[in-house]
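Asker: My questions will all concern the structure given below.
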Amino acid sequence: MSRRNPCKYEIRGHCLNGKKCHFSHNYFEWPPHALLVRQNFMLNKILKSMDRNNDTLSEISGAAELDRTEEYALGVIGVLESYLSSINNITKQSACVAMSKLLAEINNDDIKRLRNKEVPTSPKIRIYNTVISYIDSNKRNTKQTIHLLKRLPADVLKKTIKNTIDIHNEINGNNQGDINVDEQNE
């Protein structure tokens, strides 16, 4: 078997020369250095195509553009409620990204205050602890939290989303109530 040089176009992605190309396209014939260069190039290509700042959706697809996302039209809570009621064709990915953004908005201390008000045997304590753990995970690594949420079964994810929205509304309701009481005292 003759050992031909690896195709430089194949190393940098894909060779379009077809049968006219006289270089080797068989990876088993390539020297280790050429394989490493190809692997590094492909990994860099994947890394560049990922949008790490926004919502882990690809920039190439255009999904990261604000005016094209469901969140821009519906808001974070709207996306989650649409996913719960199965309207507006909200995907699990979009719901998980919106859930991650909602978790970033909620303050741990507010949930701990709500949890401390409950009776020690209350089933709500477990729900509060679950949401607190997701918030902590989200602060450490947003992408990993989104990945964990996506791996949940659909019914468990929906329960988690519903509980988180309820807690968010409860916190906002309490904060609004505190503001109204302060205004009345003045």
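Any Cβ shown, glycine's included, is placed from N, Cα and C.
Substitutions noted, but not modelled.
Among the sequence features in Swiss-Prot, the natural variant Ser85 to Gly is noted as follows: In strain: ATCC 51908.
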Asker: Among all protein chains shown, how many Cβ atoms are found within 10 Å of the Cβ of Ser85 (variant position), not counting that one?
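Answerer: Taking every protein chain into account, the count is 10.
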Asker: Which secondary structure state does DSSP assign to Ser85 (variant position), in the simple three-class scheme?
Answerer: coil
